[in-house]
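One structure below.
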Amino acid sequence: MFLAKSIVCLALLAVANAQFNTNYASGRSGMVHLFEWKWDDIAAECENFLGPYGYAGVQVSPVNENAVKDSRPWWERYQPISYKLVTRSGNEEQFASMVRRCNNVGVRIYVDVVFNHMAANGGTYGTGGSTASPSSKSYPGVPFSSLDFNPTCAISNYNDANQVRNCELVGLRDLNQGNSYVQEKIVEFLNHLIDLGVAGFRVDAAKHMWPADLGVIYGSLKNLNTDHGFESGAKAYIVQEVIDMGGEAISKSEYTGLGAITEFRHSDSIGKAFRGKNQLQYLVNWGVSWGFAASDRSLVFVDNHDNQRGHGAGGADVLTYKVPKQYKMASAFMLAHPFGTPRVMSSFSFTDTDQGPPTTDGQNIASPSFNSDNSCSGGWVCEHRWKQIYNMVGFRNAVGSDAIQNWWDNGSNQIAFSRGSKGFVAFNNDNYDLNSSVQTGLPAGTYCDVISGSKSGSSCTGKTVTVGSDGRANISIGSSEDDGVLAIHVNAKL
C-alpha cells in the first residue's frame with residue numbers, strides 16, 4: 001500500500017515538476033514579450049531577428065476574442081468574449097502559422113491566457129463578431145451563462161482571500177473555476193493552443209483563482225505537440241501572474257507548487273537599485289534572500305506591460321524605456337545573473353496609460369518599421385532590439401549554467417562579477433568614473449565589449465578589453481558614458 005501511494009505521489013510530482021521547464025530549444029535563453037504585435041509580424045521577427053540573435057521565446061498578447069472598446073485601449077485584450085482565436089493581432093490561421101514558423105527557428109511561443117473572468121459591462125461585441133451580454137453574464141460565443149459565474153460582488157479588501165478569489169476584479173465577470181463545465185471549456189481552449197504548438201502559458205490574474213482549481217485545470221492539459229519539436233511527454237511551462245509584495249492574504253507560495261510565478265519583487269528591487277535608492281554592492285546575494293521565489297519558480301523582469309504604466313506592483317521605482325541608461329543597466333544585470341527565467345519587455349511608446357498600440361487607421365494595428373541599426377520606429381519601442389539588450393541575451397547563452405564568481409565592488413555602486421570562466425560584466429552607477437584592475441575569470445586575450453559594440457569578424461565596433469594571463473583586466477566605465485555597463489564573453493573574443 002505504501003509503495004502504491006509512493007508511486008502515485010511520484011507521478012504527481014513528475015507532472016508538477018514538468019510545469020517549471022521552459023521547453024526552450026538547446027543553447028537559447030531569454031523570453032521577450034512582444035506586446036500587442038500582430039501574429040504575422042511576430043513570425044517574421046522570429047525568423048529575421050529573434051532566432052539569429054539567440055532569443056528563446058516570445059510571450060504573445062491574449063489570442064482569444066475580446067470586447068471591442070472605444071478608442072481601442074490595450075486592456076481590451078483582457079476582456080474575453082469567447083475562446084475563438086480572433087483578435088486585432090490576427091486570426092487562427094495566422095496564429096497557427098506564426099507558431100509553426102517560430103518553432104522552426106527555435107523560438108518558442110507562450111500565450112497570455114485570460115480565464116479568470118469574462119468581459120465587463122459595456123463589452124457587448126467582440127473582435128471575432130460574437131456578441132455578449134455581460135450584465136446578464138451571457139457569453140454565447142463560448143457559451144457561458146450566469147450559472148458559470150460567481151455571485152456579483154466587488155473586490156475591496158485584499159486581506160480577504162475569499163473576496164479576492166470569488167468577487168469581481170474591476171467589474172470583470174468572475175468565472176467559477178470550481179465548476180466542472182467551466183474547467184472543461186478552459187481546458188479545451190488551452191489544449192487547442194497546445195495542439196497548435198505553443199510551449200506554455202502566462203496565466204493572467206492567477207491570484208484571483210483558487211490554487212486547487214488551477215491544479216485541476218493544469219493537470220488536464222495535454223503533453224506538448226511533438227510535431228513542433230518538443231520532447232515526448234513535455235508539459236506546458238506555466239507562469240502565473242501572482243502579485244505578492246507581502247502584506248496581503250494571498251501568497252505566491254500557494255502557487256509555486258503548480259508552476260512558476262511572475263516575481264514582481266524582482267522588478268521593484270532592481271528598479272530601486274539602478275535608480276540609486278539601494279547601493280549596487282548589496283546585489284551580491286541577489287535571489288531568494290531578497291524575498292524572491294526559488295529560481296526555477298521565478299519569471300523575472302525589469303518591467304511588464306502593467307507596471308510600466310503604474311498598474312500592478314512597483315510604482316514609481318519601476319524602470320522603463322523612458323529611463324534608457326538605467327533601464328539598459330538593469331536589463332543587463334538581469335540577463336547576466338543566473339537567477340530566474342528572464343523576460344525582456346518590448347513596448348510601444350505611450351503618453352496615456354490606456355493608449356493602445358500604433359494603428360494604421362485608429363483600429364488596425366500597425367506593423368513596426370525597422371531602422372538600419374536594428375531599432376524600431378512607427379511608435380514601437382522594441383527594447384529587445386536594443387544592442388545592449390540583445391547582446392546580453394547572447395552573453396547569457398554563452399555563459400550557460402556557469403556560476404557567479406569573482407564578485408567585486410567598491411563598497412558603493414560599482415560592481416563586477418564573472419560567470420565562471422565564460423563571461424564577465426561590470427557596472428558603474430556612481431557619479432564618478434570606474435577605473436580598476438579587476439579579476440575577470442576569463443582566459444587571456446582581447447575581447448569585444450558587447451554593450452558598446454558587437455564583434456564583427458576579427459574586429460569590434462565598440463570598446464575592447466584586454467585580459468592578462470592572470471585573468472585580470474583594467475576596466476573603465478566613465479560616469480558620463482551612454483552606458484553604465486560593460487560585458488565580455490568567450491564568444492566575443494577577438
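From the backbone N, Cα and C atoms, a Cβ is placed for every residue, glycine too.
According to DSSP, Asp204 (active site, nucleophile) sits in a coil region rather than a helix or strand. Per Swiss-Prot, active site, nucleophile is recorded for Asp204, and the stated evidence type is similarity to another entry.
The feature active site, proton donor is assigned by Swiss-Prot to Glu241. Taking a C-beta cut-off of under 8 Å and a sequence gap of six or more, Glu241 (active site, proton donor) has these contacts in its own chain: Arg202, Val203, Asp204, Ala205, Ala206, Lys207, Ile261, Thr262.
Contacts of Arg165 (Ca(2+) binding site) defined by a Cβ separation under 8 A and a same-chain sequence distance of 6+ are given as Lys207, His208, Met209, Trp210, Ile250, in order along the sequence. Under the DSSP three-state reduction, Arg165 (Ca(2+) binding site) is assigned to helix. The annotation Ca(2+) binding site is assigned in Swiss-Prot to Asn116, Arg165, Asp174, His208.
In sequence order, His33, Thr262, Ser267, Gly312, Arg343, Met345 are the residues near Asn304 (chloride binding site), counting only same-chain partners six or more apart with C-beta under 8 A. Look at Swiss-Prot and you will find Arg202, Asn304, Arg343 tagged as chloride binding site.
Among the natural variants in Swiss-Prot is Phe2 to Leu, noted as: In strain: Taka5.
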(request) Please state how far apart, in Å and to a whole number, the two most distant Cα atoms are among Arg202, Asn304, Arg343, the recorded chloride-binding residues. (result) 12
(request) Would you pick out, from the binding-site residues Arg202, His208, the residue whose Cβ has the largest number of other Cβ atoms within 10 Å? (result) Arg202
(message) According to DSSP, collapsed to three classes, what secondary structure does Arg343 (chloride binding site) have?
(response) strand
(request) Specify the secondary structure state of Asp174 (Ca(2+) binding site) as given by DSSP, simplified to three classes. (result) strand
(request) Show, in sequence order, which residues other than Arg202, Asn304, Arg343 on the same chain lie with their Cβ within 8 Å of the centre of the Cβ atoms of the chloride site. (result) Met31, His33, Gln59, Asp112, Val239, Glu241, Thr262, Leu299, Phe301, His305, Met345
(request) May I have the list of same-chain residues other than Asn116, Arg165, Asp174, His208 whose Cβ is within 8 Å of the Cβ centroid of the recorded Ca(2+) site, in sequence order? (result) His117, Asn150, Val164, Asn166, Cys167, Glu168, Leu169, Leu175, Gln177, Ala205, Met209
(request) Quick one: among the recorded positions Asp174, Asp204, which has the most Cβ atoms sitting within 10 Å of its own Cβ? (result) Asp174
(message) What's the number of neighbouring CB atoms sitting within 10 A of the CB on Arg343 (chloride binding site)?
(response) 24
